[in-house]
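The structure appears right after this line, and notes come after that.
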Amino acid sequence: MSDNAQLTGLCDRFRGFYPVVIDVETAGFNAKTDALLEIAAITLKMDEQGWLMPDTTLHFHVEPFVGANLQPEALAFNGIDPNDPDRGAVSEYEALHEIFKVVRKGIKASGCNRAIMVAHNANFDHSFMMAAAERASLKRNPFHPFATFDTAALAGLALGQTVLSKACQTAGMDFDSTQAHSALYDTERTAVLFCEIVNRWKRLGGWPLSAAEEV
C-alpha cells in the first residue's frame with residue numbers, strides 16, 4: 001500500500017491548510033461600511049483513523065466599529081440589538097485577537113501551514129472578517145487572504161442542496177430554524193455539515209487517494 005494511503009493527519013488532508021469554520025452576523029452586506037455584530041469560530045480535528053470532527057468553539061458578540069452603518073433591515077433579520085448591554089459585546093480587536101490566537105496554536109499543533117476559512121456562502125463571512133482584522137490592525141492574520149471552503153458549493157455537489165438548513169436535513173442532521181441566524185448555531189451546523197461531507201467522501205472511498213491517483 002502506498003504511503004499516501006496511510007495519510008490521516010489534518011495537515012495531509014487539506015494540503016497543509018488548517019480548516020476553521022466561521023459564521024458572522026452583521027448590520028448589512030458591505031464589509032467596509034456595515035457593522036460586524038457577532039462572530040463564532042470552530043476549529044476541527046482528525047482522529048487516528050482520519051475522521052474529521054469539531055474541536056474548539058469560540059463565540060463573541062461584537063461592538064460596532066466607530067462610524068459603522070447599521071441597516072435596519074439587517075437588524076430586523078438577525079434580531080440583534082447592538083445597544084443591548086446584555087450582549088456582553090467586545091471590540092473587533094478583542095474578538096479576532098482571541099480567535100487568531102487559538103487558530104495559530106491549532107496550526108502549530110496540527111503541523112499545518114495556514115488556516116483556511118470554512119463557511120456557508122463563504123465570501124460574505126470572509127470579507128467581513130478580513131475587513132474587521134484590517135480595521136483592528138491585526139497583522140498576524142493566520143487565514144488565507146482569499147481561499148475558502150464554501151459549504152454551499154460543497155453541499156450542492158455532495159447533497160444537491162445549497163441552503164444550509166436543507167443541506168443539513170438532507171445529510172440527516174437536525175436543524176432548528178428558530179436558532180438560525182445566530183452566529184454560534186450556524187457555525188455549529190456548518191461545522192458538522194462540513195465534517196459530514198468530508199467523512200462521507202472518505203466512506204465512499206474517495207480518500208485517501210489510490211496509488212494510481214497520486215501525483
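Just so you know, glycine gets a Cβ as well, placed from its N, Cα and C.
Unsubstituted: the structure retains its original residues.
Record features (Swiss-Prot):
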MUTAGEN   Arg13 to Ala  Strongly reduces affinity for RNA. Nearly abolishes enzyme activity
MUTAGEN   Arg15 to Ala  Strongly reduces affinity for RNA
DOMAIN    20-194  domain 'Exonuclease'
MUTAGEN   Asp23 to Ala  Nearly abolishes enzyme activity
BINDING   Asp23, Glu25, His181, Asp186  Mg(2+) 2 binding site
BINDING   Asp23  Mg(2+) 1 binding site
MUTAGEN   Glu25 to Ala  Nearly abolishes enzyme activity
MUTAGEN   Phe29 to Ala  Abolishes enzyme activity; when associated with A-73 and A-77
MUTAGEN   Glu73 to Ala  Reduces enzyme activity. Abolishes enzyme activity; when associated with A-29 and A-77
MUTAGEN   Lys108 to Ala  Strongly reduces affinity for RNA
MUTAGEN   Arg114 to Ala  Strongly reduces affinity for RNA
MUTAGEN   Phe124 to Ala  Abolishes enzyme activity; when associated with A-146
MUTAGEN   Lys139 to Ala  Reduces affinity for RNA
MUTAGEN   Phe146 to Ala  Abolishes enzyme activity; when associated with A-124
MUTAGEN   Asp150 to Ala  Nearly abolishes enzyme activity
ACT_SITE  His181  active site, proton donor/acceptor
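Everything Swiss-Prot records as a feature, shown here on the structure.
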residue	record	Cβ neighbours (10 Å)
Arg13	mutagenesis position	20
Asp23	mutagenesis position	29
Glu25	mutagenesis position	25
Phe29	mutagenesis position	13
Glu73	mutagenesis position	9
Lys108	mutagenesis position	11
Arg114	mutagenesis position	17
Lys139	mutagenesis position	7
Phe146	mutagenesis position	10
Asp150	mutagenesis position	20
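With respect to their backbone Cα atoms, Phe29 (mutagenesis position) and Phe124 (mutagenesis position) stand 8 Å from each other.
Spatially close to Asp186 (Mg(2+) 2 binding site) yet at least six residues away along the chain are Asp23, Ala40, His120, Leu164, Ala180, judged by Cβ distances under 8 angstroms. Across the structure, His181 (Mg(2+) 2 binding site) and Phe146 (mutagenesis position) place their CA atoms 24 angstrom apart. With Glu25 (mutagenesis position) as the anchor, the candidate mutagenesis positions are Arg13, Lys108, Phe124, Phe146, Asp150, and the one with the nearest CA is Phe124. Nearest Cα neighbour of Glu73 (mutagenesis position) among the listed mutagenesis positions (Arg15, Lys108, Lys139, Phe146, Asp150): Asp150.
With respect to their backbone Cα atoms, Arg15 (mutagenesis position) and Lys139 (mutagenesis position) stand 24 Å from each other. Within 8 Å of the centroid defined by the CB atoms of Asp23, Glu25, His181, Asp186, the record's Mg(2+) 2 site, lie the Cβ atoms of Val24, Glu38, Ala40, Asn78, Ala180, Ser182, Ala183, Leu184, Tyr185, Thr187, excluding the listed residues themselves. In the predicted model, the domain 'Exonuclease' (20-194) shows an average pLDDT of 98.
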